Amino acid sequence: MTNESILESYSGVTPERKKSRMPAKLDWWQSATGLFLGLFMIGHMFFVSTILLGDNVMLWVTKKFELDFIFEGGKPIVVSFLAAFVFAVFIAHAFLAMRKFPINYRQYLTFKTHKDLMRHGDTTLWWIQAMTGFAMFFLGSVHLYIMMTQPQTIGPVSSSFRMVSEWMWPLYLVLLFAVELHGSVGLYRLAVKWGWFDGETPDKTRANLKKLKTLMSAFLIVLGLLTFGAYVKKGLEQTDPNIDYKYFDYKRTHHR
């Protein structure tokens, strides 16, 4: 470790007596990774909800992710690489966000007192985002690891099997609320922080963005619950012990 690094770590300024730009750079990367994950969250919800349109529609979309228009039957390993990339961004975002978390009881008490006294909506939203982010770090990691290591088990039949027979439904139910709340709040706070849509009336814009955030949360949660119900219903109907439901979708597209 150089003397310059030691000086900056204690004083917060560079050897040139300038305030360190590192916090700003880390904030930018936190925002960038958060934006990517927020948009991915929306796309992911629309993907998994294709089961509401029928098995064939979801299977068709699944195979497009596996590049079946290039490889006959598709290559599940393509999904593994995609999941690994998202997992890496997910971990990086969590690492960057942890800088803002209260790290001891005193900091937690200070924040809680501030939140309760101020009763400011955006402060409460930050707290919701922090709590849902904490839950997502564990629940989301489980889901992403499964997608990364078992991509051939994605599909209307196989995913329903995982949901019910492999008892993933409690995790997915909690993850649904955590992801949709965290993502919608995060996108709202990004827009406010960077002033993307401020225009000439920032206060009015912020109020409209908050309404949009609420509508987004409600829409995605309702869509998610309908999708969740569809998977559970299909999973409960899988009662034939002679059928390999876990790899059913993979086998019917790779063994003809």
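Glycine is treated like the rest: Cβ placed from N, Cα and C.
Modelled residues match the original; the substitutions are not represented.
Record features, source Swiss-Prot:
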type    : residues                  : note
MUTAGEN : His44 to Ala              : Loss of fumarate reductase activity
BINDING : His44, His143             : heme b bD binding site
MUTAGEN : His93 to Ala              : Loss of fumarate reductase activity
BINDING : His93, His182             : heme b bP binding site
MUTAGEN : His114 to Ala             : Slight reduction in fumarate reductase activity
MUTAGEN : His120 to Ala             : Reduction in fumarate reductase activity
MUTAGEN : His143 to Ala, Met or Lys : Loss of fumarate reductase activity
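Distribution of Swiss-Prot features across the structure.
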| residue | record | CB count, 10 Å |
| --- | --- | --- |
| His44 | mutagenesis position | 14 |
| His93 | mutagenesis position | 24 |
| His114 | mutagenesis position | 11 |
| His120 | mutagenesis position | 11 |
| His143 | mutagenesis position | 17 |
| His182 | heme b bP binding site | 25 |
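For the pair His120 (mutagenesis position) and His182 (heme b bP binding site), the Cα-Cα distance reads 18 Å. Distances between the Cα of His114 (mutagenesis position) and those of the recorded positions His44, His93, His143, His182 are shortest for His182. On a Cα basis, His44 (mutagenesis position) lies 13 Å away from His143 (mutagenesis position). In the three-state DSSP assignment, the secondary structure recorded for His114 (mutagenesis position) is helix.
His182 (heme b bP binding site) sits 15 Å from His44 (mutagenesis position), counting Cα to Cα. Cα of His93 (mutagenesis position) to Cα of His44 (mutagenesis position): a span of 18 Å.
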